[in-house]
Amino acid sequence: MSLRQRLAQLVGRLQDPQKVARFQRLCGVEAPPRRSADRREDEKAEAPLAGDPRLRGRQPGAPGGPQPPGSDRNQCPAKPDGGGAPNGVRNGLAAELGPASPRRAGALRRNSLTGEEGQLARVSNWPLYCLFCFGTELGNELFYILFFPFWIWNLDPLVGRRLVVIWVLVMYLGQCTKDIIRWPRPASPPVVKLEVFYNSEYSMPSTHAMSGTAIPISMVLLTYGRWQYPLIYGLILIPCWCSLVCLSRIYMGMHSILDIIAGFLYTILILAVFYPFVDLIDNFNQTHKYAPFIIIGLHLALGIFSFTLDTWSTSRGDTAEILGSGAGIACGSHVTYNMGLVLDPSLDTLPLAGPPITVTLFGKAILRILIGMVFVLIIRDVMKKITIPLACKIFNIPCDDIRKARQHMEVELPYRYITYGMVGFSITFFVPYIFFFIGIS
């Protein structure tokens with residue numbers, strides 16, 4: 001057998017959805033009973049989507065064949081009295097299947113753009129379920145919108161900015177690679193889909209795995225030598241964070257083993273090539289006279305390019321959101337630097353020592369997070385309400401159905417880019433200015 005054939009066999013084994021289902025069963029996740037009748041109903045509901053390239057290769061009723069993202073969802077497990085029950089359990093809420101049965105769990109989040117809801121599942125190991133729910137949230141918007149501001153407002157603005165640069169680069173390349181390779185999510189059945197929020201995206205590579213690899217490695221690279229702490233702490237953090245995020249994606253039924261390995265190795269390659277330029281990029285963003293114009297134009301061009309790679313999916317909006325956030329944070333840091341609101345410590349003060357934890361320090365940190373997040377969320381909601389109707393009006397797109405309107409590039413790109421650009425700008429300029437004004441900077 002040639003090397004190419006062996007590699008093809010290895011790829012096939014690592015991509016096998018049965019391995020994902022086996023891992024789920026090992027962790028106490030099983031599909032509820034009475035799947036066959038409900039599967040036929042789902043196939044009828046999904047028939048109009050047969051033209052989507054993410055749905056090609058599916059044979060209706062074939063339980064083990066290649067199937068697209070989103071198949072076999074909205075299952076109706078049996079009630080204790082034998083009657084069917086609609087899928088009404090969401091966001092990790094649990095109900096009882098019966099007196100002696102394991103509890104059931106629904107999808108973490110409903111996909112607001114596609115209307116998808118994850119199928120219910122029998123979960124017998126709830127500590128693992130909670131752990132992997134936490135792990136998968138380490139790659140979602142809620143985590144990012146808390147994590148990056150916390151670094152910038154409370155810990156180290158320089159590290160926070162450079163983490164964002166790396167995150168934008170890694171996530172952009174990962175999202176574009178997905179739309180070029182176009183591999184579907186693991187087939188369901190046999191896999192149980194516990195999460196469907198990203199189910200309309202392609203699978204290879206896992207951008208959760210990429211983010212879960214890039215962030216902890218970059219944190220250690222950026223902070224070790226700048227801050228005083230034992231290196232062993234960082235060497236413990238990296239595998240714990242990375243493995244938790246990666247395994248959570250298999251547990252949720254969203255990725256094959258191959259997707260995870262590819263995402264991890266792809267991130268290592270990106271960091272090896274681009275990490276030496278992070279310092280140069282950050283300095284350019286802060287100090288160059290025309291940096292804001294170049295930042296906005298470059299990120300917008302990258303967003304337009306990514307929108308041409310494939311038909312509509314939620315990944316296009318996510319890409320625009322990532323690019324908008326990165327552009328806003330970079331532009332905000334430029335303005336903040338030139339106004340002298342936030343100054344990085346001089347090199348002769350390094351390595352920095354952590355300040356003693358006092359009630360005053362802790363109180364200021366909490367106050368900064370509360371005030372800052374309230375302001376950021378207000379900005380996000382206001383920009384949402386402005387940009388979608390405005391884009392619809394400019395491009396003559398009906399906005400009666402917001403979900404359909406957002407599937408047009410002319411609406412989704414400016415909405416996400418402008419909204420999250422303002423969010424990023426608020427994080428690095430408006431909010432620090434408020435802190436300076438009220439005396440908690």
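Counting starts with 1 at the first residue shown.
A Cβ is built for glycine as well, from the same backbone N, Cα and C atoms used for every other residue.
Just the original residues are modelled here, none of the noted substitutions.
Within the same chain, residues at least six positions away from His208 (mutagenesis position) with a Cβ under 8 Å of its Cβ are Thr136, Leu138, Gly139, Val245, Cys246, Ser248, Arg249, Met254, His255, Gly263. For the mutagenesis experiment His208 to Ala, the note given by Swiss-Prot reads: Abolishes phosphatase activity.
Under DSSP, His208 (mutagenesis position) is assigned to a helix (H, G or I) in the three-state scheme. What Swiss-Prot records for His208 is active site, proton donor, and it gives similarity to another entry as the kind of evidence.
Counting every protein chain shown, the number of other Cβ atoms lying within 10 Å of the Cβ of His255 (active site, nucleophile) is 28. The active site, nucleophile feature in Swiss-Prot is assigned to His255; the stated evidence is similarity to another entry.
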